[in-house]
Structure formats: C-alpha cells, structure tokens
Amino acid sequence: MKIMMMIKLCFFSMSLICIAPADAQTEGVVFGYKGKNGPNQWGHLNPHFTTCAVGKLQSPIDIQRRQIFYNHKLNSIHREYYFTNATLVNHVCNVAMFFGEGAGDVIIENKNYTLLQMHWHTPSEHHLHGVQYAAELHMVHQAKDGSFAVVASLFKIGTEEPFLSQMKEKLVKLKEERLKGNHTAQVEVGRIDTRHIERKTRKYYRYIGSLTTPPCSENVSWTILGKVRSMSKEQVELLRSPLDTSFKNNSRPCQPLNGRRVEMFHDHERVDKKETGNKKKKPN
C-alpha cells in the first residue's frame, strides 16, 4: 500500500496548494475562498499564515506582456514521467490525484524535483495577458531540500481534454461519495501512464512565487505553459462536482508582482516584440 502511505505523508508534511487536512484547514484553522475565511483574510487566520498577507513573492500573478523578459539561457522543460499507481482524492477545496513512487521528475535549472501530485483550480489562478481561463492544472513536484516546482497549464472552454475523459467515471464516483456525506473520499485509479498528462510546449513563463493556499510559503518555482489547452464545459463542471459549493470556485486572486522578473522561454531565437517588454537593439 505504498500509494496510501505516500498520501498520508503528504497530508502530514505538506499543507501546500490545498493539500490540507480533511476539513480544508491547516493547523486547525479553516480557510476558504470567500467571506470571513476568504483569501483577503488568510494572513490573519493563524500566525503561521502571516506570509499570505505580508509576503512579497506571492502567487498567482497576472502575466502581462510589459513584464515579460525573454531569457535565451532558459532550456526546454525536461520531464520524465512513467507508469505509476494513482489515487483520486477529494481535498475539500480541490480535486487532486496523488501518484505512487517513481511517477517521474522534472529538472529546472539543473535541480531535480520529484512528481508528487496534480490538482485543478476552477477558474484559473494565473491570468495570461489579463485573461482568466476556465481552469488550471498544477503538476506539483518537490526537491530534496523541500522546495517546490509547479508546472501549470491553463484551459479554455473547447474540445474535451483526453486525460479527463479517461477519468470521468472516477470523478463521478468521487461526487457520489460526497453526496453520501464522505467529503474526503479517495478513489483508486490504478496504474496510469503519467506521460499522457505531459504536454510538449514551445513556450513557457517562469517566475519565483509561493503556494497559492495557506501557509503561502515562498519557495516555489512556477512554470506556466504558454499554450492554452482545452477542456469541455462539462469537464469543468465534473471537476467542480465533488466539491462543496463554497469551494467550486477555488482560485486565489492575483497578487502583486512586486518587481519580480517573469522570464519567457521560446524555442525560436526570434521573439515577437509584441510578446515581450524588452526590445532588442538593432545592430550597428
């Protein structure tokens, strides 16, 4: 039961990105997405959450053209994903999928991060050029030093997303468990090929930020894929269906950039000047 042991360890050691105990709380403090426990109040709910209010490297952000810098030293994302066991989990404030040992790794700036889980937010947390999308997928990886790397994909309403189509029956079962009163249900998925989740990209954005839920720790390397993917409206509702009403819209508002640098990778040396705020000088 390695997958179940890993889930327990994750619940114990990581209150990140809504990996929280069963009642959507950390350190015994309930947090939410509106009202007295909403994002604007997170920093005042518990001393351990103070960074949510005073941190200067908070996430998510709105990635604006004028703030983007093309970095020719960045490399394409190197990800190695494999077959592994998986479990779908209702985390009260989001739907997540935990992976067993050996799920894969991502290498960012010569640092290795191991794939732990993925989860969805509806609507998207990050905005791209002022646009908020229908959903956002977070692939969560952790390094040996405890820091995190999250690879995020934005989704617009359109054609069905193939991986979610495969998970339809499991998501329906997760919803049925909630209706029975089990608000922290777990549904065994079995062995899956995590390579089916990976998507190649010719462009991405990178910046240093934080967890998007309490305690909002500022130890996350964010990679936002430049290509916006599609999922159907029905799939968006399917992701929301296992959650209580107060968590169906589970996106934290965008946070100030505070002078941070948002870098862009593009596999072409020539970058459209409309995409970036730093224009290259013409040669003499």
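Cβ coordinates are placed from backbone N, Cα and C, and glycine is handled just like the others.
Going by Swiss-Prot, these are the annotated features:
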BINDING   H119, H121, H138  Zn(2+) binding site
BINDING   T212, T213  substrate binding site
DOMAIN    29-266  domain 'Alpha-carbonic anhydrase'
MUTAGEN   N85 to A  Loss of N-glycosylation and impaired trafficking from endoplasmic reticulum (ER) to chloroplast; when associated with A-112; A-182; A-219 and A-249
MUTAGEN   N112 to A  Loss of N-glycosylation and impaired trafficking from endoplasmic reticulum (ER) to chloroplast; when associated with A-85; A-182; A-219 and A-249
MUTAGEN   N182 to A  Loss of N-glycosylation and impaired trafficking from endoplasmic reticulum (ER) to chloroplast; when associated with A-85; A-112; A-219 and A-249
MUTAGEN   C216 to S  Folding loss; when associated with 52-L-E-53
MUTAGEN   N219 to A  Loss of N-glycosylation and impaired trafficking from endoplasmic reticulum (ER) to chloroplast; when associated with A-85; A-112; A-182 and A-249
MUTAGEN   N249 to A  Loss of N-glycosylation and impaired trafficking from endoplasmic reticulum (ER) to chloroplast; when associated with A-85; A-112; A-182 and A-219
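Annotation for C216 (mutagenesis position): same-chain Cβ neighbours under 8 Å, separated by at least 6 residues, are W42, G43, F49, T51, C52, G55, Q58, S210. Per-residue confidence over the domain 'Alpha-carbonic anhydrase' (29-266) averages 95 (mean pLDDT, predicted model). Look at the mutagenesis positions N219, N249 and count other Cβ atoms within 10 Å of each Cβ; N249 has the fewest.
Cα of T212 (substrate binding site) to Cα of N219 (mutagenesis position): a distance of 11 Å. Separation of the C-alpha atoms of T213 (substrate binding site) and N182 (mutagenesis position): 23 Å, rounded to the nearest whole number. Each of the recorded positions N85, T213 was scored by the number of other CB atoms within 10 Å of its CB, and the largest score is that of T213. Spatially close to H121 (Zn(2+) binding site) yet at least six residues away along the chain are N94, A135, E136, H138, T212, N250, S251, judged by Cβ distances under 8 angstroms.
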